[in-house]
Amino acid sequence: MVTNMVKLRNLRRLYCSSRLLRTIQNGRISSVSSISLSKKYTTKSAKEGEENVERKHEEEKKDTLKSSSVPTSRISRLFHYGSLAAGVGMNAAAKGISEVAKGNSPTWKSLILSDSNIDRITNKFSKMRGVALKIGQLLSFQDEKVLPKELYEILSRVQNSANHMPQRQLEKVMAKELGANWKTKFSKFDKIPMAAASIGQVHAAELPSGQRVVVKIQYPGVKESIDSDLNSLLMLLTASSLLPKGLFLDKTIANARTELKWECDYNREARALQKFEALLKDDPAFEVPHVFPEYTTDNIITMTRMEGTEIMKLPKASQETKNFISENIMRLCLEEIATFKYMQTDPNWANFLYNGRTKKIELLDFGASRPFAEDFILKYRKLLTYATLRDRKGAYEMSVQLGYLTGLESQSMKDAHVDSVLTLGEPFRGDVDKSFDFKDQTVSDRIRGNIGLMLNERLCPPPEETYSLHRKFSGIFLLCARMGASVHCAKLFKEIFAYKV
């Protein structure tokens, strides 16, 4: 009897939740949209046979990229979120009734994240672009053991699955931004984008001067619907109860709101590009695209076309090359924090290209670039320095000063946090003449072992700077591990980051 009552209560919850989610369609709950992340503008070919290669790429793009209009108004986006919520809720309710009729006791998460619902969510996010895709990208850098595996599958699938604008919508955007005669400003402009991402798509083009460029075009309506889209997404994620409380979803959403608005400001991104171009102009390992201001607006950025290949798609790269790439990206990450106090925080590996001809790493997508306050940088450098020294007392005190801990946590929570901090410092510890082998590292696994306890017992969200900073660090660590790289982390840390404590 008790079991049946529990089953009926669960089904009632499913039914009520699906009705709650449908209220979005009636405008009773506000919604939100937007973001940017770029799925890189790269070319593999050399100049010889350029026309044939590019024609071949056009055909490949037609096969791999889907076209669909971007919902531009707040009402239309609200409707799409509402229909998604209703569809997921009703599908879950129907499946729940079917399972109970068979004598099974399905869990809430298994009903929400059924195969059909995973497909439904992925397809809708790809059509919506904007916030839906960006939140997916942000959360996808959480460890897969933190999130339900079905949700992690959705997030992984949506990372690079945006549809692109149909031709008519594209031409309307270009005419609005560059004028009715916009086509005369280019000697070439590929109609099919090289890539389509969360807030925009990228087209190969050529200026009348012969300069090869890429044109990054923001989807219409994405910027204006950030707040409403985020509100809708927050409601969906909260109603589904899919995320652990320790993720502090409201803080994650607030951070995403800020970053999305940054990334939708293409003039801001253009300034970030120019800043990094100046910072790295004499760096032998890096190259940054040059911005063409006369072809750049609030919603379009035109920049030089990088000729490298995504680092994870390098054909038969030697281990020496992989070590070179990994070590220099790690160096840049440390310099961004300690020296520049200004970081490109997007961890997407497709932001890094390697040019075999110039032997340089080409950097892309600066929409998520941000400054860090001097006080935060000072304390964070001290924290990691204590970690490399295995100084538990110093690491704990600095964690409280930074706001990671309140001091009121259980001893097990304090110990788990300090253990994780000291583990994070491990690659940067030891002999400066020795490299750290990421291929056999267990740092991620050991930090992962504390995640469950920390999610359950965390009393406060981490400082807002941490969301983007640790996302970048996590992405770089994973990159080095995927490359199987050996990196002189201790040497880099001592030269760039260490603070005398």
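The backbone N, Cα and C atoms fix where each Cβ goes, and this holds for glycine too.
Taken verbatim from Swiss-Prot:
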- ASP346: active site, proton acceptor (ACT_SITE)
- SER198, LYS216, MET303, THR304, ARG305, MET306, ASN351, ASP365: ATP binding site (BINDING)
- 188-501: domain 'Protein kinase' (DOMAIN)
- GLY89 to Asp: In coq8-2; impairs growth on ethanol and/or glycerol as a carbon source, but retains steady-state levels of COQ8 (MUTAGEN)
- GLY130 to Asp: In coq8-5; impairs growth on ethanol and/or glycerol as a carbon source, but retains steady-state levels of COQ8. Impairs coenzyme Q6 biosynthesis (MUTAGEN)
- LYS134 to Ala, His, Arg or Ser: Abolishes coenzyme Q biosynthesis. Able to autophosphorylate in cis (MUTAGEN)
- GLU269 to Gln: Abolishes coenzyme Q biosynthesis (MUTAGEN)
- ASP346 to Asn: In coq8-2; impairs growth on ethanol and/or glycerol as a carbon source, but retains steady-state levels of COQ8. Abolishes coenzyme Q biosynthesis (MUTAGEN)
- ASN348 to Tyr: In coq8-4; impairs growth on ethanol and/or glycerol as a carbon source, but retains steady-state levels of COQ8 (MUTAGEN)
- ASP365 to Asn: Abolishes coenzyme Q biosynthesis. Enhanced autophosphorylation in cis (MUTAGEN)
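Annotation note: ASN348 (mutagenesis position) sits in a coil segment as assigned by DSSP. As a whole number, the greatest separation of Cα atoms within the ATP-binding residue list SER198, LYS216, MET303, THR304, ARG305, MET306, ASN351, ASP365 is 21 Å. With a 10 A radius on its CB, LYS216 (ATP binding site) counts 30 other CB atoms from all the protein chains. Closest to GLU269 (mutagenesis position) by Cα-Cα distance, out of the recorded positions MET306, ASP346, ASN348, ASN351, ASP365, is ASP365. According to its DSSP assignment, GLU269 (mutagenesis position) is helical. According to DSSP, MET303 (ATP binding site) is assigned to a strand segment. Comparing C-alpha positions, MET306 (ATP binding site) sits nearest to ASP365 among the mutagenesis positions GLY89, ASP346, ASN348, ASP365. The predicted model assigns the domain 'Protein kinase' (188-501) a mean pLDDT of 89. Annotated pair ASN348 (mutagenesis position) and GLY89 (mutagenesis position), C-alpha to C-alpha distance, rounded: 32 Å. Neighbour density around each Cβ, counted as other Cβ atoms within 10 Å, peaks among the recorded positions SER198, ASN348, ASN351 at SER198.
The Cα of GLY89 (mutagenesis position) lies closest to that of SER198, out of the binding-site residues SER198, ARG305, ASN351.
The recorded positions under consideration are GLY89, GLU269, MET306, ASP365. Their Cβ neighbour counts within 10 Å are lowest for MET306. The Cβ neighbour count for ASP346 (mutagenesis position), using a 10 Å radius and every protein chain shown, is 25. Nearest to ASP346 (mutagenesis position) in space, judged by Cα atoms and limited to the recorded positions SER198, ARG305, ASP365, is ASP365. In the three-state DSSP scheme, LYS216 (ATP binding site) falls into the strand class. Taken residue by residue with DSSP, GLY89 (mutagenesis position) is part of a helix.
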